[in-house]
Amino acid sequence: MKKIVSLMSALVISVVSFAGISNAADSKKPIVIPTHNWSSQIVMAHVIGGIFESMGNNVKYVNTDSQAVYESIRLGDVSLSHEVWESAFGKSFTTALDKGGLVDWGDHEARTLEDMGYPNWVAEKGLCPGLPDWTALKNPACAKNFTTPDSGGKGRMLEGPQTWHGDLIPQRVDALGLGDLWTVKFAGSADALWAELVAAEKEGRGTIIFNWTPNFTDGAGFTFIDFPPYTAGCRPEDGGDGKCGSPDGYLKKAVNADFPKTHPAAAATFKKMSFSTSHIGAMAALVDVDKMTHEDAAKKWLADNKSVWTPFTK
């Protein structure tokens, strides 16, 4: 009988302890949310921050490097990441994950693609017949339609900031034998990519830029080039020859390992958060098309989409 009573007491203590943890109030310390250098990520940071604030949490935003942020999360300097793009940041994410201190917090509904492509009017004007097949880029007549003053007589591809992918695209161009006809330049920011789309159309020349989906361009007419398919290990950094495009990838969330303990309610809400391609594209469009500030875009998105985000808090 004593053993039964002792066992029942232990069970009661366990249940009470678990309930105490699950119902614990979030810490008053701010939830530190990172911002990077593309619109959807910054707007979503403020969307998520707004949701946390509606729950009574304090929020702090910090501008961080998009590769180094996972180490910052692991060490506890940043609380979470809400846009972990597989192609660009998967390696940095996995490295931090393997060290411990960072936790995979699930995927968004949206799937991602990050690669080089062109606005649809490039094909409509016949500037490079054969696209989106990458072999169309082997034609000198195609390349000459994409020259710019800084391209040395070659067709120019405009990559994103070099901090995003390093030399991935230049390595691919050389590996595919396109280096004699094409050169890769790096944009200073995402805004520079969108400015290039406007400038190229105004000047009547072709343009190939780095882009991604989900993004505001999903509804504006943009096509990704069909490079040879991605396979595990095909990139130079993994020992491959570099003759491959980008993978169809995840869009993950990540948190510091202590976040579910310090902010259990916010962590549970963040776990439930899952945005679709259309949600994320709309966030970006409010800034890149409608020219709103990131903060105002987030406020508008939250006001217009209560039915989307309110269930995350339940």
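Cβ coordinates come from backbone N, Cα and C, glycine included.
Just so you know, the substitutions we noted aren't modelled in this structure.
One mutagenesis experiment named in Swiss-Prot is Trp38 to Ala, and its note says Maintains a relatively high binding affinity toward TMAO. The trimethylamine N-oxide binding site annotation in Swiss-Prot covers Trp38, Trp85, Glu114, Trp164, Trp212, and the record cites similarity to another entry as its basis. The note that Swiss-Prot attaches to the published mutagenesis Trp85 to Ala is: Severely decreases the binding affinity toward TMAO. Among the sequence features in Swiss-Prot, the mutagenesis site Phe89 to Ala is noted as follows: Severely decreases the binding affinity toward TMAO. While the structure shown retains the original residue, Swiss-Prot records the mutagenesis experiment Glu114 to Ala with this note: Abolishes the binding affinity toward TMAO. Quoted from Swiss-Prot, the note on mutagenesis experiment Phe210 to Ala is: Maintains a relatively high binding affinity toward TMAO. The mutagenesis experiment Trp212 to Ala is recorded by Swiss-Prot, whose note states: Severely decreases the binding affinity toward TMAO.
Put simply, Glu114 is the one of the recorded positions Trp38, Trp85, Phe89, Glu114, Trp164 whose Cα lies nearest to the Cα of Phe210 (mutagenesis position). In sequence order, Ser87, Ala88, Thr112, Gly160, Phe210 are the same-chain residues whose CB sits within 8 A of the CB centroid of Trp38, Trp85, Glu114, Trp164, Trp212, the residues recorded for trimethylamine N-oxide being left out. For the recorded positions Trp38, Phe89, Trp164, Phe210, Trp212, the greatest number of Cβ atoms within 10 Å around a candidate Cβ is found at Trp212.
Checking each of the recorded positions Trp38, Trp85, Phe89, Trp164, Trp212 against Glu114 (mutagenesis position) by C-alpha distance, the shortest gap belongs to Trp212. A simple way to gauge crowding: the CB of Glu114 (mutagenesis position) has 24 other CB atoms within 10 angstroms, across all the protein chains here.
Phe89 (mutagenesis position) and Trp38 (mutagenesis position) are 14 Å apart (CA-CA, integer value). Listed in sequence order, Thr112, Glu114, Trp212, Gly249, Leu251 are the same-chain residues six or more apart from Trp85 (mutagenesis position) with CB atoms under 8 A from its CB. Phe89 (mutagenesis position) is 8 Å away from Trp164 (trimethylamine N-oxide binding site) when you measure Cα to Cα. DSSP gives Glu114 (mutagenesis position) a strand state. In the three-state DSSP assignment, the secondary structure recorded for Trp164 (trimethylamine N-oxide binding site) is helix.
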